Amino acid sequence: MTTSYMNGHVTEESDSGIKNLDLASPEEYPKHREMAVDCPGDLGTRMMPVRRSAQLERIRQQQEDMRRRREEEGKKQELDLNSSMRLKKLAQIPPKTGIDNPIFDTEEGIVLESPHYAVNILDVEDLFSSLKHIQHTLVDSQSQEDISLLLQLVQNRDFQNAFKIHNAVTVHMSKASPPFPLIANVQDLVQEVQTVLKPVHQKEGQELTALLNAPHIQALLLAHDKVAEQEMQLEPITDERVYESIGHYGGETVKIVRIEKARDIPLGATVRNEMDSVIISRIVKGGAAEKSGLLHEGDEVLEINGIEIRGKDVNEVFDLLSDMHGTLTFVLIPSQQIKPPPAKETVIHVKAHFDYDPSDDPYVPCRELGLSFQKGDILHVISQEDPNWWQAYREGDEDNQPLAGLVPGKSFQQQREAMKQTIEEDKEPEKSGKLWCAKKNKKKRKKVLYNANKNDDYDNEEILTYEEMSLYHQPANRKRPIILIGPQNCGQNELRQRLMNKEKDRFASAVPHTTRNRRDHEVAGRDYHFVSRQAFEADIAAGKFIEHGEFEKNLYGTSIDSVRQVINSGKICLLSLRTQSLKTLRNSDLKPYIIFIAPPSQERLRALLAKEGKNPKPEELREIIEKTREMEQNNGHYFDTAIVNSDLDKAYQELLRLINKLDTEPQWVPSTWLR
């Protein structure tokens, strides 16, 4: 995987962290020049590698063009030479007749036909004989002297060896170039054609389908793909060629790196341009580069498989490496950056509290490497070496995702979200109050960045990014309390009551506290804990209640100790709470499992309520849907899972399945719960 990485999109980095966060307008977003090479999926443009056969074809074409130019130049020179005194003198010599020049004897010479031109191959003896004939033809002293020099040159052993080499190269260059495959997967192309032809009932389409399905055609296509795959493989570079190329970089310290890269394993590196240089910017976890440990950030790439890289644009590097696999030979100038040996990084697991789409992020260093995720996803962060851009895998994708993806670092995400909020507040117009409505006193907030190190608890006012998680398997004798959350008329109370009625030995509710007087049929400790108002208010001040309220001048509430009593009895405590109670519950030691009961569509919700004899107004239904969105937006980071209650029976079965799964499978919980 090779991409380009442009620095300075968002920050100026220093040892102290981020100096500046510049959120530009969409028109001013930096232009991405990253081109993913060898990246999983169909990313970027692909170009066939240049093989030796194709190079020879181009060389041969260049030679043909040079030959034509030489002929044109020769004609011009001939006009000038005809005016010379020497040629005038030679023209006075009577022409000889009957001279047989072996140069033009095609029967003795080897004539090779080429797609471009015919080449005559002569021996040294033929050249020597031709010069002898010319020597007898020219009678002036200057010509005789010139011919004598040529005869001596032809008899020289070095010239004869060079002449043989010339003939050998000419023969090789004259051979027709072998065809180069356009694609190596013609079988896939034929399958696409067959898919297109399925609905076609015309005679020609059916004939083509039958022809493509014929065994001989199928065998031909298979043979084509096998040969094409071998043809498209680059020829390995020899040590001699590598060492010869090193000499071109005289005083520079270079190193040679060889990496074996399989077709299905990306290289896993990013590059950037610095002037004419191509510099390795980032090593991505999971790629061949990271596994080899031979490529490092800051190395300058001089050559890849004998092809010079210095001076190339990152797009050209993309084209070059798009289909390379096998042995890759890099000639590098090692980075001058002094870095401590990399410490063994521990993998941390985090729960995402926001949605992220790299295609909509103008600041991601490489969009092809960006990892998209949704609120509630578990991410396995394997590298925080770059504090702004972590490398991570999404839960469940480790086997299908060979390369780690880039996700925003925690502090980076917090800072830019804080900056966005500040900008939005500054742009928000001041609404003028009306005469019949009191103007709301808007509290002025100090514009400071959120410091994650000072507070790990989340408020609705705080910026939610990630929460570190750990796997937890509940003990058999200490069940996690089940909390049902949802808007009114969404069925959470009905689901809770059905569980209580059907499995009384397994589920129980916490006994609430109250300040009202006990009635005759009530039993203290079974129906309510009856306490004084003074004691109740003292417990509120001490934070002992999960939630509480006042009804008809009496206080009611559910305490943490009441829930703990149910857990200690070995039963599962069932609670239906308001969202305001979730933070207190999460900060306790009860380890709650919170399930959000969401309503179905507005029409389906109307039908469900009609079965219960309710006839809600359209505005009431819209209010329920809007309340659902509000609860998800403000408290969704507390939810472990959600159930859409489109059918009460199905919702009950799904709820029971989730509760049973807590006994058989470990679940992700905040790491602070286990410390």
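All residue numbers here begin at 1 and follow the chain in the order shown.
Here the Cβ of each residue, glycine as well, is placed from N, Cα and C on the backbone.
This is the original sequence, none of the listed changes applied.
Arg33 to Ala appears in Swiss-Prot as a published mutagenesis result, with the remark: No effect on interaction with PARD6B.
Glu34 to Ala appears in Swiss-Prot as a mutagenesis experiment; the accompanying note says: No effect on interaction with PARD6B.
Among the sequence features in Swiss-Prot, the mutagenesis site Val37 to Gly is noted as follows: Prevents interaction with PARD6B. Does not affect localization to the tight junctions.
According to Swiss-Prot, the mutagenesis experiment Asp38 to Ala carries the following note: Prevents interaction with PARD6B.
Among the mutagenesis entries in Swiss-Prot is Leu150 to Gly, noted as: No effect on PARD6B interaction. Prevents interaction with PATJ; when associated with G-154. DSSP assigns Leu150 (mutagenesis position) to a helix in the three-state reduction.
Recorded in Swiss-Prot as a mutagenesis result, Val154 to Gly carries the remark: No effect on PARD6B interaction. Prevents interaction with PATJ; when associated with G-150. Around Val154 (mutagenesis position), the same-chain residues at least 6 positions away in sequence with a Cβ under 8 Å from its Cβ are Val124, Leu127, Phe128, Leu131, Gln160.
Swiss-Prot lists 179-235 with the feature domain 'L27 2', giving sequence analysis as the kind of evidence.
In the three-state DSSP reading, Glu207 (mutagenesis position) counts as helix. A 10 Å cutoff on Cβ-Cβ distances gives Glu207 (mutagenesis position) a total of 10 other Cβ atoms nearby, all chains included. Under its mutagenesis annotations, Swiss-Prot gives Glu207 to Gln the following note: No effect on interaction with LIN7C.
Record note (Swiss-Prot), mutagenesis Leu208 to Gly: Prevents interaction with LIN7C. The unchanged residue is displayed. The number of other Cβ atoms within 10 Å of the Cβ belonging to Leu208 (mutagenesis position), over all protein chains shown, comes to 15.
One entry in Swiss-Prot concerns the mutagenesis experiment His216 to Asn. Its note says: No effect on interaction with LIN7C. A 10 Å cutoff on Cβ-Cβ distances gives His216 (mutagenesis position) a total of 8 other Cβ atoms nearby, all chains included. In this structure, His216 (mutagenesis position) is part of a helix by DSSP.
What Swiss-Prot notes for the published mutagenesis of Leu221 to Gly is this: Partially prevents interaction with LIN7C. Under 8 Å, Cβ to Cβ, and six or more positions away along its own chain, Leu221 (mutagenesis position) finds Val186, Gln187, Val190. A helical conformation is recorded for Leu221 (mutagenesis position) in the three-state DSSP classification.
Across all of the domain 'PDZ' (256-336), the predicted model scores a mean pLDDT of 84. Swiss-Prot lists 256-336 with the feature domain 'PDZ', giving sequence analysis as the kind of evidence.
According to Swiss-Prot, the mutagenesis experiment Leu379 to Pro carries the annotation: Failure to restore localization of PALS1 and PATJ to cell-cell contacts and to restore tight junction and adherens junction formation in cells where PALS1 has been knocked down. For the recorded site, Leu379 (mutagenesis position), the DSSP three-state label reads strand.
Annotation source Swiss-Prot lists domain 'Guanylate kinase-like' at 479-660, citing sequence analysis.
For Gly486, Pro487, Gln488, Asn489, Cys490, Gly491, Gln492, Asn493, the entry in Swiss-Prot reads ATP binding site, with the evidence type sequence analysis. In sequence order, Ile597, Ala598, Pro599, Ile624, Thr628, Asn645 are the residues near Cys490 (ATP binding site), counting only same-chain partners six or more apart with C-beta under 8 A. Look at Cys490 (ATP binding site): DSSP puts it in coil.
Across the structure, Glu207 (mutagenesis position) and Gln488 (ATP binding site) are spaced 64 Å apart at their Cα atoms. The Cβ neighbour count for Asn489 (ATP binding site), using a 10 Å radius over every protein chain in view, is 19.
Taking the mutagenesis positions Leu150, Leu379 in turn and counting surrounding C-beta atoms within 10 angstroms, the largest count is reached at Leu379. On a Cα basis, His216 (mutagenesis position) lies 66 Å away from Pro487 (ATP binding site).
Counting residue by residue with DSSP, the domain 'PDZ' (256-336) contains 13 helix, 34 strand, 34 coil. Across the fold, the C-alpha of Gly491 (ATP binding site) and the C-alpha of Leu379 (mutagenesis position) stand 32 Å from each other.
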